[in-house]
Amino acid sequence: MEWIQSLPKIELHAHLNGSIRDSTLLELARVLGEKGVIVFADVEHVIQKNDRSLVEVFKLFDLIHKLTTDHKTVTRITREVVEDFALENVVYLELRTTPKRSDSIGMSKRSYMEAVIQGLRSVSEVDIDFVTASDSQKLHNAGDGIGRKKIYVRLLLSIDRRETTESAMETVKLALEMRDVGVVGIDLSGNPLVGEWSTFLPALQYAKDNDLHITLHCGEVPNPKEIQAMLDFKPHRIGHACFFKDEDWTKLKSFRIPVEICLTSNIVTKSISSIDIHHFADLYNAKHPLILCTDDFGVFSTSLSNEYALAVRSLGLSKSETFALARAAIDATFAEDEVKQQLRFIFDSASPEHV
């Protein structure tokens, strides 16, 4: 399905640290092995595998946590992730990451995010726009290169479910301070079995009151009370929605909250047993707003083109239906109106090729 590769695409649920190239992971892990921080032989085969088990996925996440603790590495992986998305014709990317603090190496939440921004600045393989359109001083490196790919990148700061209310509030305030470098929203993610909704609600409400967009990992595990509370909060989007009951679907659909669909991730993590029973089909047939996403393309050995191919095979979508699905994602982005207008132009310019 080469036409899917060339289709303009929008990615709205991508975790920075889960989207690292295998080759980069291998290189960084080898260095850690030489330093005696890890046993390289224990992780080498996991990195090189394409079809990873759930146990191996978690092992990889543990390794990534150890690898992404210095500013230089954060900058490098940010640059590579953006370039990888752009090369498969992703024209707009919302990249999410949890600002990290590591006192031992002098890393604060702010310095971590500054390393991410430096990664955006250092992108050279493609043209990139990562500053909100209202900012008069464009910091992107778009050099009017004819034939060069261009990608719009916006950032979401993630609140980890292990955090306290105070720490969550700190992340929201940092997001507000970094709006001029493309931060457009807040994500709530992390181990869904950890933390209480009431812990994060004050920070999320503060973010909403200050016009930051909100997306929530919702329904990753069975937790009816939390799912209802999250939906009542009326976030701008939710991710996954794997363990919804009928009343949850009813509320979601009545509120028209867009859903970030991560097919491969849901199957690998066994949140959904088979793509044949995935809720993607029901939402699509109900004409509910949804967006196909990768979640962690490195860890789950996928790509956005692959996610579209899965959807096409699963539902038997035509080229024109697939194009319409990809274009509809524009309305769910957290981008400013000027960028949405540019994205519509990009899709409409490509439509004769794909319809």
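Cβ atoms are placed via backbone N, Cα and C, with glycine included.
Substitutions noted, but not modelled.
Note that the structure is predicted; figures quoted are calculated from it, not measured.
Taken from Swiss-Prot, the feature active site, proton donor covers E220. For E220 (active site, proton donor), the count of additional Cβ atoms within 10 Å of its Cβ stands at 21 [all protein chains shown].
Neighbour density for H15 (Zn(2+) binding site): within 10 A of its CB lie 25 other CB atoms from the protein chains shown. In three-state terms derived from DSSP, H15 (Zn(2+) binding site) belongs to an extended strand segment. Annotation source Swiss-Prot lists Zn(2+) binding site at H13, H15, H217, D295.
Marked as N(6)-methyl-AMP binding site by Swiss-Prot: H15, N17, H65, T97, T98, P99, K100, D160, G190, E220, D295, D296. Reduced to three states, the DSSP call for T97 (mutagenesis position) is strand. Contacts of T97 (mutagenesis position) defined by a Cβ separation under 8 A and a same-chain sequence distance of 6+ are given as H15, L16, N17, M113, V116, L155, L156, L157, S158, in order along the sequence.
For the mutagenesis experiment H65 to A, the note given by Swiss-Prot reads: Reduces catalytic efficiency 2-fold. Its Cβ taken as reference, H65 (mutagenesis position) is surrounded by 11 other Cβ atoms within 10 Å in the chains shown.
Here the residue is the original one, but Swiss-Prot notes a mutagenesis experiment at this spot, T97 to A: Reduces catalytic efficiency 3-fold.
Under the heading of mutagenesis, Swiss-Prot lists K100 to A and annotates it as follows: Reduces catalytic efficiency 3-fold.
Proximity of D295 (mutagenesis position) to non-local residues of its own chain (separation of 6 or more, Cβ distance below 8 Å) is seen for H13, A14, H15, G18, G239, C262, T264, S265, given in sequence order. Here the residue is the original one, while Swiss-Prot reports the published mutagenesis D295 to A or N with the comment Abolishes catalytic activity.
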So G190 (N(6)-methyl-AMP binding site), by the Cβ count within 10 Å over all chains shown, scores 17
Of the recorded positions listed (H13, K100, H217), the greatest number of other CB atoms within 10 A surrounds the CB of H13
Work out how many Å separate K100 (mutagenesis position) and G190 (N(6)-methyl-AMP binding site) at their Cα atoms, rounded off. 13
Give the number of CB atoms, excluding that of T98 (N(6)-methyl-AMP binding site) itself, located within 10 Å of its CB. 19
